[in-house]
Amino acid sequence: MEGIIVRRVIPSDNSCLFNAIGYVMDKDKNKAPELRQVIAAAVASNKEKYNEAFLGKLNEEYCAWILNPDKWGGAIELSILADYYGREIAAYDIQTSRCDLYGQTRNYDERVMLIYDGLHYDALALSPFEGAEEDFDMTIYPVGKDRSIGSIEGLALNLVKDQQRKRSYTDTANFTLRCGVCQIGVIGQKEAVEHAQATGHVNFQEYK
């Protein structure tokens, strides 16, 4: 397979994980409502596995929470979606260049890839050349007997490391944010969460 790995930008609307998955799985950047329903149904159907200790909240609370379009997805949701689609999901973290692979114990024979900057997920695609239309993107890759996707992995890692060199990520432990409601400044994800819980304000902007 020849070409280059490109980052396909997904809108920053609190549903980027779901819409990035929609793009790499179905070439559809508007799958968030449907995929949130899929996740809520999976969690509700297995209360033994998806208990309060696992979810960080009661099963019923989580199901209502994940259906809220303002709530973000993460590892739990990626794991469920890997099983839903029957494909591995590789999520590359720009800051560390680490790859978290979901569904890897299931022996799925295909893989898709996402890239994560600390706050936001975008899709990764194999494009025939720089500037090619998204219609030509390849987003689903066969997994070989060695459980790799061959040269695609190297191309993806090169892109991730290039983004890392450009500091195209957010250090969520130390970034500085300003509340869009009351303009107060906070440092790091922990302080932002505490401020949101105390005030109900959830609109933050990063500033340097």
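The backbone N, Cα and C atoms fix where each Cβ goes, glycine too.
Just the original residues are modelled here, none of the noted substitutions.
Values in this document were obtained by computation on a predicted structure and should not be read as measured data.
As annotated by Swiss-Prot, domain 'OTU' applies to 5-127, with the evidence given as sequence analysis.
What Swiss-Prot lists as active site is ASP13 (among others). According to DSSP, ASP13 (active site) sits in a coil region rather than a helix or strand. For ASP13 (active site), other Cβ atoms within 10 Å of its Cβ number 11.
Annotation source Swiss-Prot lists active site, nucleophile at CYS16, citing similarity to another entry.
CYS63 to Ser appears in Swiss-Prot as a published mutagenesis result, with the remark: Reduced'Lys-48'- and 'Lys-63'-linked ubiquitin (UB) chains. Abolished Lys-48- and Lys-63-linked UB chains; when associated with S-99. In the three-state DSSP scheme, CYS63 (mutagenesis position) is classed as helix.
Under the heading of mutagenesis, Swiss-Prot lists CYS99 to Ser and annotates it as follows: Reduced'Lys-48'- and 'Lys-63'-linked ubiquitin (UB) chains. Abolished Lys-48- and Lys-63-linked UB chains; when associated with S-63. Annotation for CYS99 (mutagenesis position): same-chain Cβ neighbours under 8 Å, separated by at least 6 residues, are ALA90, ALA91, TYR92, ASP93, LEU157.
Within 10 Å of the C-beta of CYS179 (mutagenesis position) we count 18 further C-beta atoms, all protein chains included. Annotation of the published mutagenesis CYS179 to Ser in Swiss-Prot: Normal ubiquitin (UB) binding. Abolished'Lys-48'- and 'Lys-63'-linked UB chains; when associated with R-195; the original residue is retained in the structure shown.
Look at HIS195 (mutagenesis position): DSSP puts it in a helix. One mutagenesis experiment named in Swiss-Prot is HIS195 to Arg, and its note says Normal ubiquitin (UB) binding. Abolished'Lys-48'- and 'Lys-63'-linked UB chains; when associated with S-179.
DSSP classifies HIS201 (active site) as coil under the three-state reduction. Taken from Swiss-Prot, the feature active site applies to HIS201 (among others).
Within the group of recorded positions (HIS195, HIS201), the Cβ with the highest number of other Cβ atoms inside 10 Å belongs to HIS195. Cα proximity to CYS179 (mutagenesis position) (within 10 Å) is found for none of the recorded positions ASP13, CYS16, CYS63. Each residue contributes its Cα atom, and for CYS16 (active site, nucleophile) and HIS201 (active site) these two points are 20 Å apart. The separation of HIS201 (active site) from ASP13 (active site), Cα to Cα, is 16 Å.
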